[in-house]
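Listed in Swiss-Prot as a mutagenesis experiment, Lys178 to Ala is described as follows: Strongly decreased affinity for ATP and Ca(2+)-calmodulin. Abolishes ATP-mediated increase in channel sensitivity to agonists. Here Swiss-Prot flags Lys178, Lys183, Asn187, Tyr222, Arg223, Gly224, Gln225, Arg234 as ATP binding site. Here the residue is the original one, while Swiss-Prot reports the published mutagenesis Lys183 to Ala with the comment Strongly decreased affinity for ATP and slightly decreased affinity for Ca(2+)-calmodulin. Here the residue is the original one, but Swiss-Prot notes a mutagenesis experiment at this spot, Lys205 to Ala: No significant effect on affinity for ATP and Ca(2+)-calmodulin. Annotation source Swiss-Prot lists Ca(2+) binding site at Asp668, citing similarity to another entry.
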Amino acid sequence: MADPEDPRDAGDVLGDDSFPLSSLANLFEVEDTPSPAEPSRGPPGAVDGKQNLRMKFHGAFRKGPPKPMELLESTIYESSVVPAPKKAPMDSLFDYGTYRQHPSENKRWRRRVVEKPVAGTKGPAPNPPPILKVFNRPILFDIVSRGSPDGLEGLLSFLLTHKKRLTDEEFREPSTGKTCLPKALLNLSAGRNDTIPILLDIAEKTGNMREFINSPFRDVYYRGQTALHIAIERRCKHYVELLVEKGADVHAQARGRFFQPKDEGGYFYFGELPLSLAACTNQPHIVHYLTENGHKQADLRRQDSRGNTVLHALVAIADNTRENTKFVTKMYDLLLIKCAKLFPDTNLEALLNNDGLSPLMMAAKTGKIGIFQHIIRREIADEDVRHLSRKFKDWAYGPVYSSLYDLSSLDTCGEEVSVLEILVYNSKIENRHEMLAVEPINELLRDKWRKFGAVSFYISVVSYLCAMIIFTLIAYYRPMEGPPPYPYTTTIDYLRLAGEIITLLTGILFFFSNIKDLFMKKCPGVNSFFIDGSFQLLYFIYSVLVIVTAGLYLGGVEAYLAVMVFALVLGWMNALYFTRGLKLTGTYSIMIQKILFKDLFRFLLVYLLFMIGYASALVSLLNPCPSSESCSEDHSNCTLPTYPSCRDSQTFSTFLLDLFKLTIGMGDLEMLESAKYPGVFIILLVTYIILTFVLLLNMLIALMGETVGQVSKESKHIWKLQWATTILDIERSFPLFLRRVFRSGEMVTVGKGTDGTPDRRWCFRVDEVNWSHWNQNLGIISEDPGKSDTYQYYGFSHTVGRLRRDRWSTVVPRVVELNKSCPTEDVVVPLGTMGTAEARERRHGQTPSSPL
């Protein structure tokens, strides 16, 4: 009998028919099968391995090709196995047991297995050939999501064997086109994912490195986003450097719906470019790397699909909070200075977007007061880029200094759209009254008022009143006999003719001046028509009525009188426009505007519905009037009853007037006698009076009181805005040469340009005092405070025109006065026409006094 432990007949096992098929299961085990060097596991381990094998590959080796939905729904795979070629049904991974004919046969086989080997017999079976692992999108995405580099073993062999790449459609997310690289970047652990370098190495070996790195999202929501965008958003500089070194596109544009402004349905607009994303997320270290790396540098002058540069993007994300304004302004200066050093011939701040807006104009249009104030008051001490400053100190003496503000883009003198016009004429800017109080805007408006605004305004008041008096006289003393046009024979007739000509000319003048403002420049929306452009709209209607009146008069139509009286009423109402010149009456006109276009409009809309509904019901209760046939020819004195005794064809319109009289308490109930059901008629009338006279009228009074209260609280700001509008209206009415004559400011040489030539700019001077920072004024132009003749800077001698000679004599008394009661905080007080009390009131949040 053979020795049970003698393995001599081991060679016969391979050819034995009773060889168990379950012993081949170890060929498919990857992670759980020990290496040959490891000791063999006992029977419990083998049983556990079979159990795990069933759980791992449950459903993985079904007959036939897998269904697509099964691949999509699969999420976790412990091991990846390539299905072998079509096999027989018994070639299964599951252990169904060994086929045995008789128990003794099994016993005999076991004794032969352990017999001692015989010399020259066949050795053990060689190691099985390596099995190629299979990878698909769910498996690959799961591996990179877990950050398991071991799971990527065999991926390169699989791709090379099947001639595939990681950018193929089978490895992309169907809905977004996302590859495994963005998936890995979106699943970082402590800022790292060890599968990313392996994926890049595999892509490089398969020959599609750039395509793999720059593969964008293709869905509508995230279209254009690349792995570089995600690495920047995740604030991973090491991966940003790795991607750029491998060839990432530093100018890729993310244009999906998610990356659009909020008012267009988006969530976060950052300017589409990777550099803009780094700037808008406050990552200066990445900004420095993208613009200074030795592989591919990002161009600071690059614009997105809207034409916005990185500076526009910073303005777009500003929200006027302290934290946001602090980092936005710091990043803004960083990029501006960096661009000036990298591209000396380009002023990044002067580039316009597709809407024709610079970053400064965009800040004004969107009401970003924090970044707006920073731009117009920017002062740079670095001599190499000092030409980027918009504020220059002319002289300083202790806490007092005189500053020169660059007026480029602020006040363009009609040559192009200015920031001042954007602030005044754009009603969508909710905080524009605050932005108008920022220096030098505030002092600039005062200077315009002193130079030409006040005189022109009062001349306009007198001229308009004279024109309206003439219009009233020609309407009152018009001829009563004969059809128009009336003859001109006497001196009075010729005076009337002169008055008619003057009235017609004023109508034509108002027509052309206001049609330009309404439909070309000032009023882009309906709200602007009825709020900011209310008087322009009324003047336009008045001019149309005057022109129509003249046409009907010359055409011999007597109905010209009906049109003329409407024009006369509207003309006198338009005189309220000139109440803007004084604070006392200016606030009153604003109250009237808001009540008319807000409260009264809503009241009339509801009241009209009530009146039509009740009139229809009440008229239906009246008995119809008898027809004219009821009076026979024998009754010559027969008279037909009419309203209010009965209902005829004119009853509805007459009844509407009666209901209005009831609303104001002047009506009667004569029609009650002719009602078919007097009780129902009385009930309807009582409910109508309650709803209109008691409810609606009192609601109107309450709303009007609320509006008056709101206007009173903001009367200073609202009136100042109207005052600024009046100044610009007067300036825009001047021809271009007069605008240049009355332009505020002075031409000053503030230093040297980038090419070494004198940097001459049109600046506006504002005297200020700062009690916290003394002797810290860098870059002062003039050594002698208050000197107005000449000054030296960079070796150039310049003459300053139109500089006030008595400036120093007015500054010193103000400083002495301020020194009596000065707060300890950092206070900058403009020393123009603004008083000391106004400066303190602004600092403590109170309403300052009138600038006039």
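Cβ from N, Cα, C; glycine included.
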Given the ATP binding site residues Lys178, Lys183, Asn187, Tyr222, Arg223, Gly224, Gln225, Arg234 in the record, what is the largest Cα to Cα distance, rounded to whole Å?
20
Could you give the Cα-Cα distance between Gly224 (ATP binding site) and Lys183 (mutagenesis position), in whole Å?
15
Reduced to three states, what secondary structure does DSSP give Lys183 (mutagenesis position)?
helix
Indicate the candidate from Lys178, Lys205, Arg234 with the smallest number of other Cβ atoms within 10 Å of its Cβ, considering only these recorded positions.
Lys205
Of the recorded positions listed here (Lys178, Lys183, Lys205, Asp668), which is spatially closest to Gln225 (ATP binding site) when Cα positions are compared?
Lys178
Cα distance (Å, whole number) from Lys205 (mutagenesis position) to Asn187 (ATP binding site):
24
Taking the recorded positions one at a time (Lys183, Arg223), which has its Cβ surrounded by the most other Cβ atoms within 10 Å?
Lys183
Please tell me which one of the recorded positions listed here (Lys178, Lys183, Lys205, Asp668) sits closest to Arg234 (ATP binding site), measuring Cα to Cα?
Lys183
Neighbour tally for Gln225 (ATP binding site), based on other Cβ positions within 10 Å of its Cβ:
26
In the chain carrying Tyr222 (ATP binding site), residues 6 or more apart in sequence that have Cβ under 8 angstroms from it:
Thr176, Ala254, Gly256, Phe258, Phe259
Compared by Cα position, which of the recorded positions Lys178, Lys183, Lys205, Asp668 is the closest one to Arg223 (ATP binding site)?
Lys178
Let me check the 10 A CB neighbour count of the residue listed as 'Ca(2+) binding site'. How many other CB atoms are there?
10
Alpha-carbon distance [Lys205 (mutagenesis position); Lys178 (mutagenesis position)] in Å:
21
